[in-house]
Each structure stands twice: as structure tokens, then as C-alpha cells.
Amino acid sequence: MKEVVVSETPKRIKGLEFSALSAADIVAQSEVEVSTRDLFDLEKDRAPKANGALDPKMGVSSSSLECATCHGNLASCHGHFGHLKLALPVFHIGYFKATIQILQGICKNCSAILLSETDKRQFLHELRRPGVDNLRRMGILKKILDQCKKQRRCLHCGALNGVVKKAAAGAGSAALKIIHDTFRWVGKKSAPEKDIWVGEWKEVLAHNPELERYVKRCMDDLNPLKTLNLFKQIKSADCELLGIDATVPSGRPETYIWRYLPAPPVCIRPSVMMQDSPASNEDDLTVKLTEIVWTSSLIKAGLDKGISINNMMEHWDYLQLTVAMYINSDSVNPAMLPGSSNGGGKVKPIRGFCQRLKGKQGRFRGNLSGKRVDFSGRTVISPDPNLSIDEVAVPDRVAKVLTYPEKVTRYNRHKLQELIVNGPNVHPGANYLLKRNEDARRNLRYGDRMKLAKNLQIGDVVERHLEDGDVVLFNRQPSLHRLSILSHYAKIRPWRTFRLNECVCTPYNADFDGDEMNLHVPQTEEARAEAINLMGVKNNLLTPKSGEPIIAATQDFITGSYLISHKDSFYDRATLTQLLSMMSDGIEHFDIPPPAIMKPYYLWTGKQVFSLLIKPNHNSPVVINLDAKNKVFVPPKSKSLPNEMSQNDGFVIIRGSQILSGVMDKSVLGDGKKHSVFYTILRDYGPQEAANAMNRMAKLCARFLGNRGFSIGINDVTPADDLKQKKEELVEIAYHKCDELITLFNKGELETQPGCNEEQTLEAKIGGLLSKVREEVGDVCINELDNWNAPLIMATCGSKGSTLNVSQMVAVVGQQIISGNRVPDGFQDRSLPHFPKNSKTPQSKGFVRNSFFSGLSPPEFLFHAISGREGLVDTAVKTAETGYMSRRLMKSLEDLSCQYDNTVRTSANGIVQFTYGGDGLDPLEMEGNAQPVNFNRSWDHAYNITFNNQDKGLLPYAIMETANEILGPLEERLVRYDNSGCLVKREDLNKAEYVDQYDAERDFYHSLREYINGKATALANLRKSRGMLGLLEPPAKELQGIDPDETVPDNVKTSVSQLYRISEKSVRKFLEIALFKYRKARLEPGTAIGAIGAQSIGEPGTQMTLKTFHFAGVASMNVTLGVPRIKEIINASKVISTPIINAVLVNDNDERAARVVKGRVEKTLLSDVAFYVQDVYKDNLSFIQVRIDLGTIDKLQLELTIEDIAVAITRASKLKIQASDVNIIGKDRIAINVFPEGYKAKSISTSAKEPSENDVFYRMQQLRRALPDVVVKGLPDISRAVINIRDDGKRELLVEGYGLRDVMCTDGVIGSRTTTNHVLEVFSVLGIEAARYSIIREINYTMSNHGMSVDPRHIQLLGDVMTYKGEVLGITRFGLSKMRDSVLQLASFEKTTDHLFDAAFYMKKDAVEGVSECIILGQTMSIGTGSFKVVKGTNISEKDLVPKRCLFESLSNEAALKAN
């Protein structure tokens, strides 16, 4: 393990080839034939019976016996295979579907493939084309199969071929039989063979007419024996067309039918001995093996001696089912087996081979992809702010068990000798010693430790206890993202818990209410180096999801900082020095600034304390500049005042690391903010300085709060009397308004909102009123509370809770919401029996007017519990949903990485993106909103660190020239070439076809230049406003020596210079910072962006609410959001819950025009525009009369005449009404003559049978039921369209339903700007690029609606993965099997055994390139540090590189000399 140079390298598996074992292979690898059903030989003292299922030649399962083949014991012998010979062949359940497919493709008489020669040649040509991937190959094979199924007669022997299928569905005995329905052929006249066959039965049927119904069901039974003989006759050339590679011996179709069955080694099916009795419990496989042997021997005996055909078939069926259960016990219901005792009841299924592989606890997921590891510990965690953020306190008793193998060198020999002497029970000590030339470890618990220490040699390895400074990995499950496992330095402490700094809780999502965490100790120097550099806490302060800080101040730290930096915090010198020593352990040097207050005595402010925390002394390089709003920012009263004059000191300004205004709260110190102090230090001065500041802050706040105290009690939430009074007044007013609305509703006078009925309008209005009253009461409550109220302080500084929580405790709890509505009516039209029926009052529908302080009344308590229950269920369901979703995303994206040519590829080298995210930048390094540099902040920083009063300010044109001087050469490098390698002409530069991989870089330089030009323009505008020359252009040559500002008064010059002086130093520094950050933001090759992208989309899912509806601008036009929506998108669902087409109107200002278009789109039924539909019987005629409501048609702006309605009725295909039967009567009536179906009016003649009255009556009723649902206008798939008024006052049409193409083609709609939220519809109408864009847009929309910030690059990657094969593939087992060809990856995901059987049948090869395969085979994957090889230089000069002499060169030279 610790060797630097080894003589033998371990063998590495390059690839796997799958195939089925042929009968010869099964026998060849077998050590013994299992031929008896007896397991133990009773005469030989219950020894395992020879040739039985437990024969010791196949290995042993108990430690006392030894293997009869290799004479090894249980530890050293892996077991050996046996085999058993079946008396008759049986189908293999794994290849059953494939067997049917082969039979469908060949003639059931001569085994020739059912294709013509030309088809054969064409298909073979397609299959043999180089570079055909798995998806294409399976597509071609499906085409071949479909073509064969259509061929009715064999082209080789002329035999008739019908339909081949399974005899029955389900898990009965018939499910494993194949039948061939020779004569069944749809839509063709029957073959002459059928007539002959039917003719043969005529005489039989004449005597036995009851047999007639059975004759129809007569089919050809393709039993395994018959099928085997057919398969043997298949030509090798035809095998390729069936998807089998016949060049390999095991690639013949007959391989897929069992003739010999392998018996697995005994050690994988051990016998469990019973206590105090000689009996043993046998494994399911052993029991099944004995059953198979017994049944096979019965059949063999029957064949030898003669047996009735019925008995014979029953035995054969039983053998078939038993073998199927042995392989896959799910395929057969054990209760259906012939002779099973409990006729059709429930039987415990056995664990067949498939059951051992599949599922979470199966071999693949349980033992290969993930396993339990050594060198790990687990215990409860607790907080310790005195630790540095990159340390973890490890209990000494854990440190004594976890060891690290350290190699003895001349530098550490003395230390390791001391550790050996201490031994395993004293920390620091050692547990084991591995001598250089010995194989076995020596346990230091025993033996003479002094002697061992004395004889310690260089090169020995000592397994010593964990000690301070060792690198360990720390992890908390569930590991939702990369930062759930980080690397810390160990710190050995007493007591029994792991301790960590609270700043690091967020990435682990840990709290201290009993959480446990895991600790792992890497065992090699290389592993330690990788761990601390790649996974170290300091190097992971930001989340790769969006580049925001994730390790930052939390809870108490924020409260402490807020209290220290408050405006009224002043400290004398003693307190100040005490605070400074608190934050530094008393060993750091501080430069104390001058006090803020001199008289009556020296006082320093809390802001000065914090300034020292950021920059303790003049040796510290940290100079940060920052402007940011606090969490609660009240703007200054006058608009003319700057932000820092905020009424509540709510705007932070830091200049040169001095805090000038604002308090330290969550927005400045917490996580998730890109304008926080720690983020600014990190971006400008690196992670070490940010970590130092965070450590100082943790110590200071924890110790400060320990001294000051901070507690919350019942006093803090006791409302004052006037607050109670105000609350009651506000609630009463709201109740009164609600009562007025309810009265209007009951009278039917309530004005409805667009797209809503009266009840929905009432709910919306009452809901609005009640949420408003809660907000008002909340505001009153917050204003009434004292400034030093503990809950209020926590809510204000953002450490815990919100003002809503405070107002719920003090004033009013508010409306309880269940599934987005008020509490529903439970029984008898009311929510609870305490209220009248159909009551809509606030108190009966879940409004809680009490506060938590005053306590809830019983009905309120129940309503509150209902909504609490909903939240609980939601969380539980969501956990499972998002967990599965994350797993699917991870499996689909795991092997994507950035290569050295900047492309994003899968492990099989399929290109997914040409540059990651279009610009090749790392989301982790994004400073702005998905931009690599925040120009404003960088400019302020550059300006402040280069500011010097003596520097001369540049004129506007000089500013632009300086920028050109630096950016010009960079842009000149990025020239554009066309496809033939020629330079692109200047006028063609902006054409879409010349886009290349450097466009993003060009755009960055361009935006940088624009920013500098903006500064120059601002200066020019200021100069113009003061009567000076703008000078955006350089002056003419003849004027260059003259000062342009000569005539300007000095005071104007000075004022301009002081207001806006930009020196050359500032411009150069700014460009230097911006370009450095851009280069640093480039994505490193080898980054596992697929895995990070999957986690970045999966992890926010756990924080989203599950059942979320959102009103898209209009009430009752619900859009699904949250986890279900993300699930729909990534599953590429064909049917989604709320398909909405957003139609942009040509005339979007006019309400009437919008209504006209709505009428064209929304389906209008006859029932919507008809007064009545009545049946009329008179004068021997019967007809249906429909009266149309022309007024409604006019009001709805429907372009509809009565003739159109008549045409629509005749066109309704289901009604089958002739045009001649529909008559228009007058202006608004339509009459439809009614005749029985199939009866023609014109065929009435005297001889024709009169229609019976019943027929007419039934036809009349049928039409009366169906007529109201006839679509007379609009698109039939579209149930509803709503006119939505956007924020900018324009109107758009929101259309519910499918039919994007039809809506786009509707008059009055701008088709090119019409979109839908249904990805597959976009794909079918607009193509794959549009579908990709649609996926990205929809996921972005969903995430932003939940306030989740996810970098767009992750979402783009997901969109590309779903579409890069040219069709939209969902992230599901079906999509994944089309995206990836790797057998092991698919098998480790879902449907394990199906993929393995498929791989064996189609003889797939797995190149072992992807992540899953490498983990299963224990290899390094080609991602991250595995994506390159380190090659060492040999230092051999070229002169020394001469070819070696050949072995017989001297002899041949001598022979040549002799010949001469």
C-alpha cells in the first residue's frame, strides 16, 4: 500500500464482452454432474452426498469441511461450478422474449429468415456500417423484425407463417408456452391450406358438433424441443439479421435454450445448521436444484420406460416452471405450480438469481456500486466555535481505533518509536507494526514493545493513532451535493462527540439536535493531498450550484455581530481590548484605531471592532470596499439623501476595510449573498484570509454572547393592551368586509373576475382581505415592540425566523391554507359541526384570530393541526420523490466531464456540448449574476486601492485609449475563420454561420470596453454640464499641445476633478483585476460537471414545496410548479398536468380583438350557444330541433353563423348525420331528421321494412345525448383560453390544452412568438433545438419561482443531455438506455437482469469507461485527477538511445565473414 515502486502492476480490466454460456462451456467448466436429489448421505454420518446438490467438489459452506476439488477451506476456496443434464430442453426465462422474436423472424418449417434477398442485403449493409451505435442498431433490428412479421409465406419453402406469441399473460404455467397461430392473418382472404385443414375436420364435426368452438382455437404449440430443432437449422448468415453474432461459438440461437443447467458453487448458497439438531436449513437455490434434478429424472425414466403423454407434458411443464423460478422467481407465481398445496393462495417467493442481483440490497447496488468501508467512525456532533472552520474535534477513543499507516524515515523514526512504546491503549500511540520484509502485521497489544521500537527500521510501516493535523473526511447523510463530504484537519479532544465550527453547518445541513456524522481517514499520502486540496473546507467556501458563499456566519454569530455593530454599542478601552483578545485567542497583534468619542472619556464603537476583525493590523493585506443593503433597509426620508443616511442604519458601506455605516446582519455575513464581507475577502484576497476572518468572527460572537447573554422568554411575546385593541379593530373591520362580500355572493350580485366563477371570485377576494389583515396586524405589532425585543432582534438581523413568526406569536396567527385554498368543507357542507351549513365566514373556513400567546380555540386548534399535517405529509412525500429524481439525474449525467479541448463529452467520447455552457466558465467562479466579474464592485475596489490625490485625472478620450491599448491585442488574437480556414471578411463578421468557440470571450472583452466607455461618457457629460468640452474624441493634431481647459475657471476645474477623477492607474488596475478574474473563471479540464450539474438541480428540489400551484397572472389558470413540474420536464412526459400555450396577439391592445381570437381558439360546444335541444315526433316524421342563442354568439365575439353550426353537426363523425338531414328553419333554428342508424331515408320503398318505433326512439335519445357536445367553433383539443393582461398592459392569450401548431396558425396570433410549456409538443412542431431551449426555459422558470438560484450552465447541460441524440430523451430508465450503451451502468441503475440478458443476447461489449463501470471494477475513472496520467522524465540523452543488438547478430556477422 505504501510502496513507491512495485515490481508487478495489478492487472486492469480493459473491457467486458457479454454472451451466454453454450452447452459445451457449461459442461467444460463443471467439476461434477448433479444427478441425485439427495443432499446428505445418511449412511456416512450426514456427509454431503456425492453427485448431490451439496457435493463437496463444488466447494463448501461450512468452516469445518474442505473442498474436494482444490482442498481449500471456506476462506481460500471460491467454489466450483457443477452442472445437471436436463432430460428435455426448456426455455430460458431471461431470453424468452428474444426467443419469441427469433421465431417471429424465421419460417416455422425450414428456419429461413422471412426476408427477400434484396432486403437481406440492404439490412446487412446498414448493420455493418462503421460507427453504428447501440440506439441505431436496435432501431434497424426492430425494422427487420417488423418486416419479417409482415411476410406471410416463406420465400424459401413456401410454408405458411402466422402469428407467434406467448400462450398467456400473467405468471401461470401457460405464460412460458409459445403458440403459432398459423392461419390468423388480418384483412386477407384465408389461405388454401386453411380450407384443406378445415375440410379435414368436417366429418369429425358432423358427429361431434360441440367440438366446433375448440377447432377455432386450435394452434400450433412451439415447445422447447421443436424450437431447439428450428434454431439449429438457422443459417449463420441469417443470425446477424436477428442481432446475434454467429462467428462466436456461443453465438448460435440454440444457446438460449437450456439443455444443461449450471449448478452454482455451494458457498453462494450455504446451508444453515439448526441449533441442537442435526437438521439444516437449505438455501432456496439448493431446494430448487433438487426439484429440477428430480423432475428431470422422472422425465428421463418416463422416456425410457414409457409414460402417458398427459403425465409427460405435466412433468415437462413443471420442469419448465421450476427452471424459470430458479433464474427469476418473479416470473412465475409459485401458487400456480401444479401440485402446490394451497391452491392459488399466497406463497413466499424464493430468492432466485435475478432477485439476488436487483434492488437496493442486491449485488449491484448493495455490494458493487456502494459498499461499507474500513477506517471510518460515527458519533453524535456538537458545536465548538473555538475550532477553526477547517478543523474537526475527534474524541480520543475514536482516535485510538482509527489509524494511519506512516512509513518510517530518518526524520520521523524517533517519534514513531515513542508511539510504539505507548502502544494501543495510550494516545498518541500505535496499534500495528508492519515490518519491511514481513507480510503479516504485528499487533502491538502483545509482545515486547520496547524491543520492537528499538529494532524499528527505515521502511517499516507503523499504523499509528490519529493525531492533531491529520487529514480526515467528514460527511453527513443524506449526501445531497458535493459539499456534504468535506476534508478537515483532526483535533484530538476528550469526551465523546465530534465537534465542528457552526459556520460549516450549512453545507452539511447539520444541526445539533442529535445528528450523527461520519469520519473517514484516507490511508495514503496521495489521498490526503487530494482530499485537503480538492475537498478542504477552505477551498469549498462557495457552492458550485451558483457560486454563492455557503460556509458563512449562522444563527448566534449573526445575532452577536448585529448586537456588537449596533449604532448604540460603545466600548471603553478595557472592554475593547477584551473583545480583541476574544477574537484572537490573545496572540494576534492589533493596531487600535483612534477612539470614535474622545470626551468625556475614550469610547470605541462596535463598527470599529468589526473593522479590526476584517483587518487587524497594517501587515494584513485585506483592504475591502463594499456597498450593500442590510436585511431590513428603511430608505432615507428625503430622496436627495444618500442611502447611508438610512433611518435604521440599514445600508453598509465599507471603505478600505473600515465600516462606515450599517450593521452586520445576515445579508452582510450570512450565506447565499454575493455582496457579503466574507465573499468579498475571498474574491479579492483568497480563501485563507476569508477563513481567518470567519474564525475571528466565530470566536468573538460566541464569547461576546456568552458574556452579554441573549435569551427569549414569555415576556418577549406578551402584547401590550393597545396592541390587542388595534388587532381586534383591524380583524373586526376585515370580518365586516367579508360578511358584505358573502351577502353579495348569496344574492348573486358578486362581480366575477376574469376566468373565474362566483365562488372562486369570492374565495380570491376573501383570501386577499384576510392575508392583508394579517400583514397589517403584523406591521402594527412589529412597530409596537421594543427595539431590544429578543425575537425581533433575531428576525431583523436574519439569524432565525421572520417578522411573520413574531407577529404570529404576539398578535394573530392568520388564515390556515390547505392545498392553496381555505379549509374545505369536511362533511354536510361545513368544515366542522360548530358552524352553520354552507358557511363561508372567515372563522368557519380556518382564519385563526388568536395568537400563539393567547392560545387557540378548539376549532382554530383543529384547523391549525390540519395545515400542519399537510406540511408534514408534503415533506415526507417530497423526500422520496426528490431522492429518486436526484438518483436518476446523477446516473444520467455522472460521466460527463470537460475535456482538454474544452468540449463536454460522455465517457464514450460522445460530444454533448462544444463548450460548457456556451462560454466554458465555471459556475463556482461567477461573481455577478452568472457573470465572471461584477464590474461595479471591481471598479470601486480598483478605484479605492489606487486612489491618490496627486494623480492626474484622464480626459474621456484618454480613458478609452487606455482601455484600447490593453484590450486591443487580446481581441486581435481572436480572429474568425470560415470552414475552409480563410479569414472572414469584416462585413460578414456578424453572420450566424461564423459563430465559433471564442464568441463568449469576445463578448466579455466587448462588455468590459462598454463599461469603461460608460465611465468616459459619464465624465464627458459632467464636463459638458459645467461648460467644458466633452472630449470623447481626441483633439485634432494641430491642437494636441494645447490644454483644452485653459479658459475654464479654476474652481470649475477643481469641482469636476473632485467629483469624477479617473486616473490611468485606476483604469489599468480595474482591467487587470477583471481580466485576471475572467481567466481564473475558466473551467478546469477534467471537472465532473455532469455530477455537479445533477446535484445542483437535485439538491434545490429537496427545499421546494411539493404540491405548488401558482396563478399565472389570472385566477384559475393554474400552472404546476415545484417538484412535480421538474419531474414532468426531466421525464419528458407525453401528458403533463397543466399544458398552457402562451399565444402572442397581433393586436395586443384591444380587448375586442383579443376576444375574437379567443373565440377562434377556444372550443365552443353546441350546448354553449343553444337555448334548447328538443325531440319532436309529428306527421310520421321525427326530428330534433335546436334553437341557437344568437345574442350569446354576438357577445362572445364568435365569428359563427347558423350555417356554420349546421355544417359542424354534419361533420361530427361520431353522430353519422347526413348533410341532407340537417335543415335550417328561420333565423335561429336547426332541425335534424332522425332515422335509425344504417337506415337510409331515400331507400324507403313499399317492400322495405319500416323502421320500428323503438329503433327511432333509441337513435333519438342517442343524438340528444351527443348533440350538446358537438364542437361548433374553435380547436377541439382546447378546453379553455383566458385573456391575460400582462404587467406592461398588453394582452396575451393563455390557452389550456395541446395543439401548438393549430394555435400558431390561427388568424390574429403571432405564430413565431407563441410558446407552450409542453416540451414534446415543441419538439414535434418546432424541432430539437426549440425543445432544448424549452427544457432550459421551463426548468429556469420553475426554479426562479421558488427563489432557487441555480446557474444557467447546469440547466443548459441537462437540456443538452436530454436532446443531444436528436430526440427528447427523458431522464428515466427508457431514456437512459437510449443515451448510454454501457451494460454495467444500465444494470446498476434499474432493470438490472433485463439489461444483463439483453447484453448476453446481443453480445454487447462494455469498454469500462464510465463512472459506474469503473466503481464496480475498482478502477480509476477518467474524471478529475483521473483524467490525465503523470509521466516522469527519464533524463536519458539521445546519444544513449541506440538500438539493442539482436540475439543472433554476432553469429550472422561471423557467417557473413566466413562466406566472404
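Cβ from N, Cα, C; glycine included.
Those substitutions? Not in this structure, it's all original residues.
A coil conformation is recorded for C77 (Zn(2+) 1 binding site) in the three-state DSSP classification, outside any helix or strand. The Zn(2+) 1 binding site annotation in Swiss-Prot covers C67, C70, C77, H80 and rests on similarity to another entry.
For C154 (Zn(2+) 2 binding site), the same-chain residues 6+ apart in sequence whose C-beta sits under 8 angstroms from its C-beta are C107, N109, C110, A112, L114, L160, N161. Residues annotated as Zn(2+) 2 binding site in Swiss-Prot: C107, C110, C154.
For the recorded site, T506 (mutagenesis position), the DSSP three-state label reads helix. Sequence-distant neighbours of T506 (mutagenesis position) (same chain, 6+ residues apart, CB-CB distance under 8 A): I550, I551, A552, T554, D671. Here Swiss-Prot notes a mutagenesis experiment, T506 to I, with the remark: Temperature-sensitive.
Recorded in Swiss-Prot as a mutagenesis result, N509 to Y carries the remark: Temperature-sensitive. A sphere of 10 angstroms centred on the C-beta of N509 (mutagenesis position) encloses 17 other C-beta atoms.
Among the features that Swiss-Prot reports, Mg(2+) binding site is placed at D511, D513, D515, with the record citing similarity to another entry. Mapped onto three states, the DSSP output places D515 (Mg(2+) binding site) in coil.
The annotation that Swiss-Prot gives for the mutagenesis experiment N518 to Q reads: Temperature-sensitive.
Of all the binding-site residues in the list C67, C77, H80, the shortest Cα-Cα distance to D513 (Mg(2+) binding site) is found for C77. Rounded to a whole number, the C-alpha distance linking D511 (Mg(2+) binding site) with N518 (mutagenesis position) is 14 angstrom. Same-chain residues with CB within 8 A of the center of the C107, C110, C154 CB atoms, the Zn(2+) 2 site residues themselves not counted, are I106, K108, N109, S111, A112, L114, L155, H156, C157, G158, A159, N161. Looking only at the binding-site residues C67, C77, H80, the one with its C-alpha closest to N518 (mutagenesis position) is C77.
When secondary structure is read from DSSP and collapsed to three states, C107 (Zn(2+) 2 binding site) falls in the coil class. Annotated Mg(2+) site D511, D513, D515; additional same-chain residues within 8 Å of its Cβ mean position, judged by their own Cβ, are I381, A510, F512, G514. For the binding-site residues D511, D513, D515, counting C-beta atoms within 10 A of each C-beta gives the highest total at D515. Taking the Cα atom of each, C67 (Zn(2+) 1 binding site) and D515 (Mg(2+) binding site) are about 48 angstrom apart. If you measure from the Cα atom of H80 (Zn(2+) 1 binding site) to that of N509 (mutagenesis position), you get 49 Å. Classification of C154 (Zn(2+) 2 binding site) by DSSP places it in coil, neither helical nor stranded. All protein chains included, H80 (Zn(2+) 1 binding site) registers 23 other Cβ atoms within 10 Å of its own Cβ.
The Cβ centroid of C67, C70, C77, H80 marks the Zn(2+) 1 site; residues of that chain outside this set whose Cβ lies within 8 Å of it are K57, M58, G59, V60, A68, T69, H71, G72, H78, G79, P265, given in sequence order. The Cα of N509 (mutagenesis position) lies closest to that of D515, out of the binding-site residues C70, C77, D515.
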